[in-house]
Amino acid sequence: MAKTYDYLFKLLLIGDSGVGKTCVLFRFSEDAFNSTFISTIGIDFKIRTIELDGKRIKLQIWDTAGQERFRTITTAYYRGAMGIMLVYDITNEKSFDNIRNWIRNIEEHASADVEKMILGNKCDVNDKRQVSKERGEKLALDYGIKFMETSAKANINVENAFFTLARDIKAKMDKKLEGNSPQGSNQGVKITPDQQKRSSFFRCVLL
């Protein structure tokens, strides 16, 4: 049977329990919202195929449990991930503070050149906000990664976040393919052009 896609990208959603990872995933994969999801047990995944630059990209998106007791299971899935979304809840200060711990997990268990993005979820609940957008932006800048505020409930920026991450992964892959020589393959993941790309993103998105 012929393949129905040109690329397969494995993505991972990580963050504390209750920040809305499952809701973000369902909004993107099913265009649906359910406020009564129970906490993910272990790990689950959804698939959605999107089109970018005339190519069909199959996104396999893994939703991980945020509880400490599942940490050993979920970190095993970091290794093959090409993109990781770190999710916190803007109404929960602790979930934001823990993003640094989640980044340490990525550094320990994931590929060195994995694409990352921080999502401040539940931005529709502004009256209960504990974490300002500026703090989210600063944290992302500290680590040199992208940031967006999202709402699975109000369908704000969810689609944009996944498409942006997929586009960055594809750009990195294309760059590696272009430089298929021994020197070129290493240069495909140079830090400098990536940082330039990120800085231009912030000028456009974080206004």
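Just so you know, the numbers here start at 1 and follow the chain as drawn.
For all residues, glycine too, the Cβ spot is worked out from N, Cα and C.
At each noted site, the model still has the original residue.
The Cβ neighbour count for C23 (GTP binding site), using a 10 Å radius and every protein chain shown, is 23. Annotated GTP binding site per Swiss-Prot: 17-23, S35, 39-40, G66, 121-122, D124, 152-153, in sequence order.
Annotation note: T22 (mutagenesis position) sits in a helical segment as assigned by DSSP. According to Swiss-Prot, the feature Mg(2+) binding site maps to T22, T40, D63.
Here Swiss-Prot describes T22 to N as a published mutagenesis experiment; the accompanying note says: Loss of interaction with MICAL1. Loss of GRAF1/ARHGAP26 and GRAF2/ARHGAP10 tubular localization. Loss of E-cadherin and MMP14 export. Stimulates interaction with RPGR. Every protein chain considered, the tally of other Cβ atoms within 10 Å of the Cβ of T22 (mutagenesis position) stands at 21.
A mutagenesis experiment is reported in Swiss-Prot for this position, Q67 to L, and the note states: Probable constitutively active mutant locked in the active GTP-bound form. Stimulates interaction with MICALL1. Increased WDR44-positive tubulation. No change in interaction with RPGR, compared to wild-type.
Here the residue is the original one, while Swiss-Prot reports the published mutagenesis T72 to A with the comment Loss of phosphorylation. No effect on the binding of GDP or GTP. Localizes primarily to the Golgi complex but does not affect membrane localization. Does not translocate to LRRK2-positive lysosomes and does not suppress lysosomal enlargement.
Here the residue is the original one, while Swiss-Prot reports the published mutagenesis T72 to D with the comment Phosphomimetic mutant. Suppresses interaction with GDI1.
Swiss-Prot lists T72 to E among its mutagenesis entries, and the accompanying note reads: Phosphomimetic mutant. No effect on the binding of GDP or GTP. Loss of GDI1, GDI2, CHM, CHML, RABGGTA, RABGGTB, RAB3IP, TBC1D15, and INPP5B binding. Increases localization to the cell membrane.
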Taking each of the binding-site residues K21, K122 in turn and counting other Cβ atoms within 10 Å of its Cβ, which one has the fewest? K122
Of the binding-site residues S17, K21, C23, which one has its Cα closest to the Cα of D63 (Mg(2+) binding site)? K21
Out of the binding-site residues S17, A152, the residue with the smallest number of other Cβ atoms within 10 Å is S17
